[in-house]
Amino acid sequence: MFLRQEDFATVVRSTPLVSLDFIVENSRGEFLLGKRTNRPAQGYWFVPGGRVQKDETLEAAFERLTMAELGLRLPITAGQFYGVWQHFYDDNFSGTDFTTHYVVLGFRFRVSEEELLLPDEQHDDYRWLTSDALLASDNVHANSRAYFLAEKRTGVPGL
């Protein structure tokens with residue numbers, strides 16, 4: 001269920017959003033990051049993912065989002081649950097007048113790069129980086145780097 005922009009703004013202003021993030025690994029042990037074109041985290045490299053819609057099961061959201069973000073429809077059983085995370089942003093999808101709060105369910109899985117059909121709606125570029133390279137880059141958003149930092153994983157529910 002997609003909301004009108006005004007209604008969605010009320011939701012984002014008032015409540016946390018639920019989303020899925022995908023920690024996608026290739027056969028070389030590199031991880032997929034896309035350069036975000038939209039707020040929040042605009043201009044940063046970020047793992048693929050997206051919001052769960054109202055009345056959408058996690059299984060359906062996983063399949064919809066893997067198709068939308070990777071061009072490859074995968075069942076939720078393809079992913080290893082990677083914990084419950086919290087993401088806080090100073091801006092929102094429409095500007096800087098209120099913050100955004102996400103409760104994020106992480107899923108990690110391996111894919112064959114050749115199977116992916118990466119879209120350009122949410123990201124204007126993609127890269128595969130080793131965990132060391134993405135941790136060393138200030139252009140990778142802190143919320144994505146956290147998935148690879150042992151001290152950030154400590155105490156994360158589900159890990």
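Placed from the backbone N, Cα and C atoms, the Cβ positions cover glycine too.
Long-range Cβ proximity for PHE8 (substrate binding site), meaning a same-chain Cβ under 8 A and a gap of 6 or more residues, is found for PHE93. Residues or ranges marked as substrate binding site in Swiss-Prot: PHE2, LEU3, PHE8, ARG36.
Confidence annotation: the domain 'Nudix hydrolase' (13-153) carries a mean pLDDT of 95 in the model. Positions annotated as domain 'Nudix hydrolase' by Swiss-Prot, on the basis of sequence analysis: 13-153.
One mutagenesis experiment named in Swiss-Prot is ASP21 to Ala, and its note says Increases Km for GDP-mannose 5-fold. Reduces activity 120-fold. The Cβ of ASP21 (mutagenesis position) lies under 8 Å from the Cβ of VAL47, PRO48, GLY49, TYR82, TRP85, VAL104, LEU105, GLY106, PHE107, SER144, TYR147, each of which sits 6+ residues away along the same chain.
A mutagenesis experiment is reported in Swiss-Prot for this position, ASP21 to Asn, and the note states: Increases Km for GDP-mannose 9-fold. Reduces activity 400-fold. DSSP classifies ASP21 (mutagenesis position) as strand under the three-state reduction.
Following the DSSP three-state reduction, the secondary structure of ARG36 (mutagenesis position) is strand. For ARG36 to Gln, Swiss-Prot lists a mutagenesis experiment annotated as follows: Increases Km for GDP-mannose 9-fold. Reduces activity 24-fold.
For GLY49, GLU69, GLN122, the entry in Swiss-Prot reads Mg(2+) binding site, with the evidence type experimental evidence. GLN122 (Mg(2+) binding site) falls within neither a helix nor a strand when secondary structure is assigned with DSSP, and so counts as coil. With a 10 A radius on its CB, GLN122 (Mg(2+) binding site) counts 16 other CB atoms from all the protein chains.
Under the three-state DSSP scheme, ARG51 (mutagenesis position) falls in the strand class. One entry in Swiss-Prot concerns the mutagenesis experiment ARG51 to Gln. Its note says: Increases Km for GDP-mannose 40-fold. Reduces activity 300-fold.
In Swiss-Prot, the entry for mutagenesis ARG51 to Lys states: Increases Km for GDP-mannose 40-fold. Reduces activity 10-fold. The structure shown retains the original residue.
Listed in sequence order, the residues of the same chain lying 6 or more apart from ARG64 (mutagenesis position) and placing their CB within less than 8 Å of its CB are GLN53, GLU56. Swiss-Prot documents ARG64 to Gln as a published mutagenesis change and attaches the note Increases Km for GDP-mannose 80-fold. Reduces activity 24-fold.
Annotation of the mutagenesis experiment GLU69 to Gln in Swiss-Prot: Increases Km for GDP-mannose 10-fold. Increases Km for magnesium 40-fold. Reduces activity 150-fold. Following the DSSP three-state reduction, the secondary structure of GLU69 (mutagenesis position) is helix. GLU69 (mutagenesis position): 24 other CB atoms within 10 A of its CB, across all protein chains.
Here Swiss-Prot notes a mutagenesis experiment, HIS87 to Gln, with the remark: Increases Km for GDP-mannose 4-fold. Reduces activity 200-fold. With a cut-off of 8 Å between CB atoms and residues at least 6 apart in sequence, the same chain places SER19, THR100, HIS101, TYR102, VAL104, ASN143 near HIS87 (mutagenesis position), listed in sequence order. HIS87 (mutagenesis position) falls within a strand segment according to DSSP.
The mutagenesis experiment HIS101 to Gln is recorded by Swiss-Prot, whose note states: Increases Km for GDP-mannose 14-fold. Reduces activity 7-fold. Under the DSSP three-state reduction, HIS101 (mutagenesis position) is assigned to strand.
The mutagenesis experiment TYR102 to Phe is recorded by Swiss-Prot, whose note states: Increases Km for GDP-mannose 7-fold. Reduces activity 100-fold.
According to Swiss-Prot, the experimentally introduced change HIS123 to Gln is described as follows: Increases Km for GDP-mannose 5-fold. Reduces activity 2000-fold. The Cβ neighbour count for HIS123 (mutagenesis position), using a 10 Å radius and every protein chain shown, is 20.
Distance from the CA of PHE2 (substrate binding site) to the CA of ARG51 (mutagenesis position) is 11 Å. Between the listed recorded positions, namely PHE2, TYR102, the fewest other CB atoms within 10 angstroms of a CB are found at PHE2. Taking the Cβ of ARG36 (mutagenesis position) as reference, residues of its chain lying under 8 Å away and at least six apart in sequence are, in sequence order, GLN42, GLY43, TYR44, TRP45, PHE46, GLN122, HIS123, HIS141.
Taking the mean position of the Cβ atoms of GLY49, GLU69, GLN122 as the Mg(2+) site, the remaining same-chain residues with a Cβ inside 8 Å of that point are PHE22, GLY34, PRO48, GLY50, LEU65, ALA68, HIS123.
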